[in-house]
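Visitor: In case it helps, Swiss-Prot gives these features for our protein:
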type	residues	note
BINDING	LYS26, ARG28, TYR39, LYS53	1D-myo-inositol 1,3,4,5-tetrakisphosphate binding site
BINDING	LEU408, GLY409, THR410, GLY411, GLN412, PHE413, GLY414, VAL415, VAL416, LYS430	ATP binding site
DOMAIN	3-133	domain 'PH'
DOMAIN	402-655	domain 'Protein kinase'
MUTAGEN	GLU41 to Lys	Constitutive activation
MUTAGEN	TYR223 to Phe	No autophosphorylation
MUTAGEN	LYS430 to Arg	Loss of activity and no phosphorylation
VARIANT	ARG28 to Cys	In XID; prevents interaction with ARID3A
Amino acid sequence: MAAVILESIFLKRSQQKKKTSPLNFKKRLFLLTVHKLSYYEYDFERGRRGSKKGSIDVEKITCVETVIPEKNPPPERQIPRRGEESSEMEQISIIERFPYPFQVVYDEGPLYVFSPTEELRKRWIHQLKNVIRYNSDLVQKYHPCFWIDGQYLCCSQTAKNAMGCQILENRNGSLKPGSSHRKTKKPLPPTPEEDQILKKPLPPEPTAAPISTTELKKVVALYDYMPMNANDLQLRKGEEYFILEESNLPWWRARDKNGQEGYIPSNYITEAEDSIEMYEWYSKHMTRSQAEQLLKQEGKEGGFIVRDSSKAGKYTVSVFAKSTGEPQGVIRHYVVCSTPQSQYYLAEKHLFSTIPELINYHQHNSAGLISRLKYPVSKQNKNAPSTAGLGYGSWEIDPKDLTFLKELGTGQFGVVKYGKWRGQYDVAIKMIREGSMSEDEFIEEAKVMMNLSHEKLVQLYGVCTKQRPIFIITEYMANGCLLNYLREMRHRFQTQQLLEMCKDVCEAMEYLESKQFLHRDLAARNCLVNDQGVVKVSDFGLSRYVLDDEYTSSVGSKFPVRWSPPEVLMYSKFSSKSDIWAFGVLMWEIYSLGKMPYERFTNSETAEHIAQGLRLYRPHLASERVYTIMYSCWHEKADERPSFKILLSNILDVMDEES
C-alpha cells in the first residue's frame, strides 16, 4: 500500500456521468497517494473511514486547478443545514460552508471538490500538481468555471470533454525545462470560435483574505515534539500555537508564532484558555491511591496534587500534612466544588473564577484545609504519549529505518522483536509469519486501526508491506505481557494496584466501545505493561485475520474458549458484550495473579460448564465489591451485561471506597 500523502474531508459534487443523474453534494474522506486519488464514506460519530466510493488513477489526471465559485446559485444547487429537512428550512449556498472549490480533470471529465479553507485547497492543488507532473497528457487550457446544466459557465461549450477556454501559464505540473520524463507540448492555435471565447472577459477569481489569528483556536504544547517527517511541525513545551485544521483524526494542522505550519499530534496540546493541564501540580489520570503513594514518598508538609476526581468533570486536591501529630502524616482529599455561576471553591467563603486562581489562593492561605498548598508534587517524568504513527501520513515504514536489538518472544503471528526506528525511538516489531494472517485484509483495515489513539491502547505506528515477511510496528512496552508480569511479580502487588490494572484495561475498552470497535480476543496475554506499570490493551481486532482453523473455530484447540461467552461458543456471535464477558475473565486473571481460568477443566469441559451456568469463583484477593463487578460481566444474556462505561464508573467507585 502506497503511503498516504494527504488525507482530508471535503465536499464532493456528483459527477453526473449520466444525463439523468442528480446534482448533489456529499462529504467524503479523500486520500492521495502517488498512484491514486480515492474517496470514501466517513463515519463522523465513530471517527472512522467507511466504504470506498471511487478513485482516479493519478496517471489519468490531466489538470488540477481552482474553480471560480458560482455567484447566487439557484435553490436546486444549494444544500440544507446539517440535520434539517431542505423543504422546511432556509437554504444555504454550498460556497458558504465549503467556499473553496477546485477541479481534478481526468479522462471522464472534471471532478469538483470543495474545501473548507483556502489553505487546505492550496496544499491539495500543490501536492496533486506535484504527483501528476510527469503525466503525458497534461492539458494546456482549462475551464475556470463549473460545468452546470449541460454547459460550462465560462464559455457555454456543451461538450464536457471540450478543450479548455483559458490558457494555463505553465501552472499545470512542475516540470523543469528540458525534462525527459514527457515531451513538451506546444499549445495548438485557437480556432476562430475559441478565439472569440478567449476574448470574452472572465469574471475575476476571488482572492481569499489570509486567516486572522484572532479567528483561530489557540493551544499550548504540553510536551516537546520533534518532527518525524517533512509534514510535521515542531512543538516546544509551553509555547502557543494556532490550529488551522481540526478533525476527529489524531493529527491537526497548526501554525507557530514564526508562521511555520505543519501537522502536530493532537494529544500533545491543550486549549490555551483556562487550561490546567500545563500546570506542574496537575496530574490528569492519577488515581487516589497513586496520589497517596506519591505524597507519602515525598513526605513534605503541604505537598499537594490536583487530579481528576472519580466523578466525571470534577477535580480533587490531595494534600499531605505532618503537623497533625500522626507520625506517618495525614492525607486529605478535597473535591473542588462549583456554584451555579461557575465559581470554584474549596472553602465556601473563597470563590474564584478559575481553578488556577483557586490553587494560587490556597498556596498562600490554608483557609480551612489541613495545610496550605506549599509543594506541588508530580511524577518525576511525565512521559509524552505515543503518537498515531511516526509522523503525519507515515503509514508505510521503510525497513531500512529499523534496527533490531533483541527478540521479545513469539506470538500468534510470529516473532516479536524490540528495536529502534531511526536509531532513537523504541518500537516493537512483529514479523508476520507467512500464511498466518490474511495480509491484504489486515493492511486495508490497519489504516483505520492507526487512527485509534488512546493512552491505554498499545499504539500501532505503521507497517512494512513491500517485503516478506511483512512487519507490524507498534509502541514498545518494556515490562511485556501482563500475564507473565502477574506471574513473575505475584508477591509484590497490593490489591489497589490490581484494581488500577483493571481500570487501565477498562479505559481502553471504553474507548474502543465508543468507536464501535471490537477486540474479540481480550485476555491478560493480549495486554502489555510499560516501564511505569501502566497496562495497555494490545492486538485489538487482529483475531479477524488469523488463518489458523485451530484458532478461529470454536472447537479448535487454540480458540479462546475460557474467555468466550455462550453466544460465541454456540453461534460465533461477537459483539461488544462478548468483549465485556472477556473483560470479566481478565479481571479474574489479574486478581488470581495469572492463573488459568477454569484450570481444572479442558476446553470442551469448560464450554459445557459455561453453557450450564458455571462461573469462575472469587479469587481470595478480590473483595466482594470487586467480584460483583466481574460477575456482572458473565450474565448469560448478552443484553444484561453492563457497558464498559458503566464498568469503569463502578471500578472508580470501588477505588475510592477501598483506598
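Just so it is clear, glycine is given a Cβ too, placed from its N, Cα and C backbone atoms.
Substitutions noted, but not modelled.
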Visitor: Looking only at Cβ atoms, how many others are within 10 Å of the one on VAL416 (ATP binding site)?
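Guide: There are 18 such Cβ atoms around VAL416 (ATP binding site).
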Visitor: Can you check what DSSP calls TYR223 (mutagenesis position), collapsed to helix, strand or coil?
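Guide: For TYR223 (mutagenesis position) - judged by DSSP and reduced to three states - the answer is coil.
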Visitor: Identify, in sequence order, the residues in the chain of LYS53 (1D-myo-inositol 1,3,4,5-tetrakisphosphate binding site) that are 6 or more apart from it along the sequence and have a CB within less than 8 Å of its CB; answer 'none' if there are none.
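Guide: When sequence neighbours closer than 6 are ignored, LYS53 (1D-myo-inositol 1,3,4,5-tetrakisphosphate binding site) has ARG28, TYR39, TYR40, GLU41 within Cβ distance under 8 Å.
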Visitor: Which has the fewest other CB atoms in a 10 Å radius around its CB: TYR39, TYR223, the listed recorded positions?
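Guide: The recorded positions TYR39, TYR223 were compared, and TYR223 has the fewest Cβ atoms within 10 Å.
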Visitor: Within 8 Å of the Cβ centre of LYS26, ARG28, TYR39, LYS53, which other residues of the chain have their Cβ, at the recorded 1D-myo-inositol 1,3,4,5-tetrakisphosphate site?
Guide: LYS12, LYS27, LEU29, PHE30, TYR40, GLU41, GLY54
Visitor: Quick one: what's DSSP say for GLN412 (ATP binding site), helix, strand or coil?
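Guide: Assignment for GLN412 (ATP binding site) reads coil.
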Visitor: What is the separation, in Å, between the Cα atoms of GLN412 (ATP binding site) and LYS26 (1D-myo-inositol 1,3,4,5-tetrakisphosphate binding site)?
Guide: 41
Visitor: To the nearest Å, how far is the Cα of LYS26 (1D-myo-inositol 1,3,4,5-tetrakisphosphate binding site) from the Cα of LEU408 (ATP binding site)?
Guide: 47
Visitor: Using C-alpha atoms, which one of the binding-site residues LEU408, THR410, VAL416 comes nearest to LYS430 (mutagenesis position)?
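Guide: Nearest in space to LYS430 (mutagenesis position), counting only the binding-site residues, is VAL416.
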Visitor: For the recorded ATP site formed by LEU408, GLY409, THR410, GLY411, GLN412, PHE413, GLY414, VAL415, VAL416, LYS430, name the remaining residues of the chain with Cβ within 8 Å of the site's Cβ center, in chain order.
Guide: MET431
Visitor: Please determine which of the recorded positions listed here (LYS26, ARG28, LYS430) has the lowest count of neighbouring CB atoms within 10 Å.
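Guide: Sparsest of the recorded positions LYS26, ARG28, LYS430 by Cβ contacts within 10 Å: LYS26.
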Visitor: What is the total of other Cβ atoms whose distance to the Cβ of LEU408 (ATP binding site) is within 10 Å?
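Guide: That number is 18.
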Visitor: Compute the average pLDDT of the predicted model within the domain 'Protein kinase' (402-655).
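Guide: On average, pLDDT over the domain 'Protein kinase' (402-655) sits at 89.
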